[in-house]
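*Asks:* Attaching a single structure in structure tokens format; questions to follow.
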Amino acid sequence: MGHVLGGTLLAANRLARPPAVVLGKPRVCCWRASPWPVIVSSALQFSSSSARHTNYTSARYEARGRSTTQRKVDDRPWHRESSGSLPKSTSPDPTGGDATKGRLLTTPTRLLKLILPIPFHPEQEYINSDETKTNKPKEDAVEPLALLVHPQQPLSYLERLIQAEIPPLLVKDREKLPEIIFRAEADYTGGNKSNDGRREESNGNGSNVASYSGLGREGPSKGDTHWVRWSGSTEIGDFIRDAARGREFSVTIEGHAEELRVAVPSFKDRTYYMRMRLRRMSQEIDQMATVKRECDLLAHKGAHALAKGGFAALAAWWGIVYYVTFHTDMGWDLVEPITYLAGLASIMGGYLWFLFISRDLSYKAAMNVTVSRRQNALYQERGFDPAKWDQLVHDANGLRREIKFAATEYGVEWDEMKDLGGEEVKEVLEEEKGGKARKREQEDEDGDGDDDHDHDHDHVSHGAELQGQDILHANEAAANVPGD
């Protein structure tokens, strides 16, 4: 009954609702239960079918626009959104204010950081497109491109990196990757003509000898320079070392009229971080060397004092034996067996001690044991870490070797004393280097001796085995002979 009454009241309420009155654009509906009219927006008058059609059309155009934008973002990095309105950098300008010249910087690692200005507009689709787009204000230009490369990578790898960051070249309605050409200053000029028409060689070493210079960008500017193209298979490090005879090298992009100039790093630039690390290590080595020198001196003094004490004990023993033998009533008959037993006991004790330390029976071995124990005790007392010392010396010698190798390749003289901080640090490094070399040679000699002994033992064992086999075969042959 309740359901029937509820349905009747709902139907009556719907029949009592007045028709809508349209006043202009909005539609006003009057309700009996509410004293105020309700205004419904005209945007809700669309039917569901028209709304679906509109949504489908807008989604189609949005998908078309998004696919084009996404294609530009994926295929061409210079089309990224807001690529021309990036925030201003607070770090110093690595190009030195010259937006048309690149820089090749040295990093704390072995990698090189190439900062190359991109001479194209962010909205430029092709290199050889309308040139009016390239004449935009400077604020719309793409920021310089930074690339990290290893000196042992070829120039072709750097070429691929640059091609991935610049627009393609349009050739016969088809996209083509532009060719990247690397040029450096040549070490020949083809001969300069003098006033009388004869040719003079500009290279004092001869026309068949390449000249090198580690000045790089620090070198003097030359008015008339000759350029040579380098193969893409050349390693970047070799190319830079050869290009260091001039102040810069050029990067030519196919389809772009102007070439990009990059400042060549000098020997000081290439080895800057290595020399800074060597200076820090040299200071730390100098401080640790002072502590180590004091500990070693005290340890050697203690070892010599111990040796002197042993000699004093032997001298005292000799004096006691002399006094008891010649100045007492006991005489030689009683002292003789005591001296024999004491000497034999000393020999047995020394033999057991050398057997315990597993070293050669020598004064040097005994001194090394006593000195090393005293050194370890002093190192622990003074806070000296031998493992850290060995690592520092090894790293410092490694840096010295790398810097010397770079100086040899650049053809310059390296002032080692300036970076090491003095002759004492150099002596410490050379001494540790020579000591490790001698220790390694001694270990190799000991290893060769053990190998020879093992080889002789194996040879004897093999000979005994062959002899045993011969005897066995002889016995078998004798057993097979028929008896008389």
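Using the three backbone atoms N, Cα and C, a Cβ is placed for every residue, glycine included.
Quick paste from Swiss-Prot:
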BINDING   E336  Ca(2+) binding site
MUTAGEN   F326 to A  Strongly reduced calcium channel activity
MUTAGEN   G331 to L  Strongly reduced calcium channel activity
MUTAGEN   W332 to A  Abolished calcium channel activity
MUTAGEN   D333 to A  Reduced sensitivitiy to ruthenium red derivative Ru360
MUTAGEN   E336 to A  Abolished calcium channel activity
MUTAGEN   P337 to A  Abolished calcium channel activity
MUTAGEN   L341 to A  Strongly reduced calcium channel activity
*Asks:* Going by C-alpha distance, which of the mutagenesis positions W332, D333, E336, P337, L341 is nearest to F326 (mutagenesis position)?
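*Replies:* Answer for the nearest of the mutagenesis positions: W332.
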*Asks:* Give the helix, strand or coil assignment DSSP yields for E336 (mutagenesis position).
*Replies:* helix
*Asks:* Quick check on the mutagenesis positions: of D333, E336, whose CB has the lowest count of neighbouring CB atoms inside 10 Å?
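*Replies:* Each of the mutagenesis positions D333, E336 was scored; lowest Cβ tally within 10 Å is D333.
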*Asks:* Is it possible to get the count of other C-beta atoms within 10 angstroms of the C-beta of P337 (mutagenesis position)?
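*Replies:* Taking all protein chains shown, P337 (mutagenesis position) has 9 Cβ neighbours within 10 Å.
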*Asks:* How many neighbouring Cβ atoms, not counting its own, are there within 10 Å of the Cβ of F326 (mutagenesis position)?
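*Replies:* So the number of other Cβ atoms within 10 Å of F326 (mutagenesis position) is 10.
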